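> In case it's useful when we look at the structure, here is the feature table from Swiss-Prot:
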type    : residues      : note
MUTAGEN : Lys50 to Ala  : Reduces DNA-binding by 70%
MUTAGEN : Lys54 to Ala  : Reduces DNA-binding by 50%
MUTAGEN : Pro57 to Ala  : Reduces DNA-binding by 65%
MUTAGEN : Arg58 to Ala  : Reduces DNA-binding by 65%
MUTAGEN : Ser59 to Ala  : Reduces DNA-binding by 86%
MUTAGEN : Arg97 to Ala  : Reduces DNA-binding by 67%
MUTAGEN : Lys110 to Ala : No effect on DNA-binding but strongly reduces progress through meiosis and sporulation
MUTAGEN : Tyr113 to Ala : Reduces DNA-binding by 80% and abolishes sporulation
MUTAGEN : His173 to Ala : Reduces DNA-binding by 80% and strongly reduces progress through meiosis and sporulation
MUTAGEN : Lys176 to Ala : Reduces DNA-binding by 50% but does not abolish sporulation
MUTAGEN : Arg177 to Ala : Reduces DNA-binding by 96% and abolishes sporulation
MUTAGEN : Arg202 to Ala : No effect on DNA-binding but strongly reduces progress through meiosis and sporulation
MUTAGEN : Arg254 to Ala : Reduces DNA-binding by 93% and abolishes sporulation
MUTAGEN : Arg326 to Ala : Reduces DNA-binding by 50% and abolishes sporulation
Amino acid sequence: MNEMENTDPVLQDDLVSKYERELSTEQEEDTPVILTQLNEDGTTSNYFDKRKLKIAPRSTLQFKVGPPFELVRDYCPVVESHTGRTLDLRIIPRIDRGFDHIDEEWVGYKRNYFTLVSTFETANCDLDTFLKSSFDLLVEDSSVESRLRVQYFAIKIKAKNDDDDTEINLVQHTAKRDKGPQFCPSVCPLVPSPLPKHQIIREASNVRNITKMKKYDSTFYLHRDHVNYEEYGVDSLLFSYPEDSIQKVARYERVQFASSISVKKPSQQNKHFSLHVILGAVVDPDTFHGENPGIPYDELALKNGSKGMFVYLQEMKTPPLIIRGRSPSNYASSQRITVRTPSSVNSSQNSTKRKMPSMAQPLNESCLNARPSKRRSKVALGAPNSGASISPIKSRQSTPMEASKENEDPFFRPNKRVETLEHIQNKLGALKNQCPDSSLKYPSSSSRGMEGCLEKEDLVYSSSFSVNMKQIELKPARSFEHENIFKVGSLAFKKINELPHENYDITIEKKSMEQNYLRPEIGSRSECKTSYGNELSLSNISFSILPNSAENFHLETALFPATEEDVPRTFSRILETGSFQNYYQKMDAENADRVYSKGVKLIASGTLPSGIFNREELFEEDSFYKY
């Protein structure tokens, strides 16, 4: 309480301001990433923070209406040749992509494309009358008025530095996304037309399909070869345009500011640029002397190889534009507060932030001085000075009883899902020490009340955290695998890697061997086939194992000599380095009951070797056999 009363009110105000700024930042983050605004023509534009959202270059979300244009001045009047009526001209430009309105400034990026479209209109003359008429420029030269015949009207764009009024180069790219070709935006011949809506420009921006292009053909082009020539005179303006397909809309797409502008340092004072749209008339250079300094003009190189003069009629420009030379992530908005504490502290201090004005209890300064993070951490950070470790594995929530039990159990490991042998031994050893009468078994119900003993739920061992002792499989010292047993005909062979000890009692494994031998016969695999005679009529069979054989089988040769009728047969399946031969012999009936000390006798055709071997019939060495 004394510490709360001695808290400095100035420090309290600082802490309150920090949390207020943090709260405003969180509210700012909760605002929609993409803001939709209604344009004057009824279409919509999508505005978003490029530091938060990355959009593909060809995405329609990149299209948004940019800064408005303002009139610079009118230069030279245009009159109709026969009537002398002055033509009322007006440029209608619009930026459809590339600029964002940030902090009351229009901001663009040097490496990003921008799209500018423009048309012009004649308020006192419709399109049909405009194309059938001819027009002249009124040029005053030394108080003498002269007229220059207009060949056609056109529009061009350029950029200027507002600080020193120098012209900045613009670069336009083709539709192919490669390094070239690059060229300066050209002069675009136009006829009067209304400006298409922003949505149409957005939809037609990346159209390359011929069928879809025909949909917008009437919007963007006037085809001279589709009109009736009889309605137009020889000196009409329609025939003076350079091409049959005359554009109605000047579309400057995929335009960038040239890399020569120096805007690489975000810390330096922002340079302002402006885009200019100029409507002009192309006239014959032989008739234009250029003596009037008040009328600007540019020389043109026409497609037919001749030259032309582009005389300025009207000019419009944008408000000052900030062109940034680096990516949006390098520029921080002045309205954005970056002070932020870790997300875990935010979640743990929610109640404190709501009651901050009353300052019921002092705040932990170490939490407030935490380093601001650029993004919210996905790992929950523990409270300061807390010794409890948080498991990275998500599990079900524990009840209060289970939580207290976990704290009491000295062997509880919340972040281990499988019991190890060492942990089992430690747990059983602890139970044995606490319950000496129970030996190595679970404690009785009377001993479970003892502090430190496991509850009933722990004795069963949850399958999600441990392994039940009853589920541990105890295997014999020697196991005979099924894969080492081969059944060929009426014989079953088992491959062993080494001989058992001479004192080893094979009867221990007799039952398991008999069960293993009762496996189905191996299909018709070619490597398991053997060629043998009609062994069903034979009483005895003997095998000779090569001395260099690395495989040992419990088989011995018969004591009787082989006859001339013995036919050797060879197994087609060879196990590693082992080779085997069997000899089928025909025996007389009187020899059927003869007892051989070390012979192998077949009782019936289906008898397995496991039913014939005796306990004492074992090899002493790998290469020593008794005959």
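Even glycines carry a Cβ here, placed using N, Cα and C.
Original residues fill every noted site, and no substitution is shown.
Could you tell me the structural context for the features on the list?
According to its DSSP assignment, Lys54 (mutagenesis position) is coil. Its own atom aside, the Cβ of Lys54 (mutagenesis position) has 9 Cβ atoms within 10 angstroms in the protein chains shown.
Mapped onto three states, the DSSP output places Ser59 (mutagenesis position) in coil.
The 10 Å shell around the Cβ of Arg97 (mutagenesis position) contains 25 further Cβ atoms across the protein chains shown.
A coil conformation is recorded for Lys110 (mutagenesis position) in the three-state DSSP classification, outside any helix or strand.
Counting every protein chain shown, the number of other Cβ atoms lying within 10 Å of the Cβ of His173 (mutagenesis position) is 17.
The C-beta environment of Arg202 (mutagenesis position), restricted to residues of the same chain at least 6 apart in sequence and closer than 8 Å, consists of Thr60, Phe63, Asp96.
Look at Arg254 (mutagenesis position): DSSP puts it in a strand.
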> With every protein chain in view, what's the tally of Cβ atoms within 10 Å of the Cβ of Lys110 (mutagenesis position), excluding that atom itself?
15
> Restricting the comparison to the mutagenesis positions Lys54, Ser59, His173, Arg254, which residue's C-alpha is spatially nearest the C-alpha of Tyr113 (mutagenesis position)?
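When the Cα distances are compared, Arg254 comes out closest.
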> Tell me, how many other CB atoms lie within 10 A of the CB of Arg254 (mutagenesis position), whichever protein chain they belong to?
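A 10 Å sphere around the Cβ of Arg254 (mutagenesis position) contains 18 other Cβ atoms.
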> Out of the mutagenesis positions listed (Arg97, Lys110, Arg254), which are within 10 Å of His173 (mutagenesis position), Cα to Cα?
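Arg254, listed in sequence order.
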> Which of these mutagenesis positions is closest to Arg254 (mutagenesis position) if you go by CA atoms: Lys54, Ser59, Arg97, Lys110?
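Spatially nearest to Arg254 (mutagenesis position) by Cα position is Arg97.
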> To the nearest Å, how far is the Cα of Ser59 (mutagenesis position) from the Cα of Arg97 (mutagenesis position)?
11
> Cα-Cα, whole number of Å: Lys110 (mutagenesis position) versus Lys54 (mutagenesis position)?
17
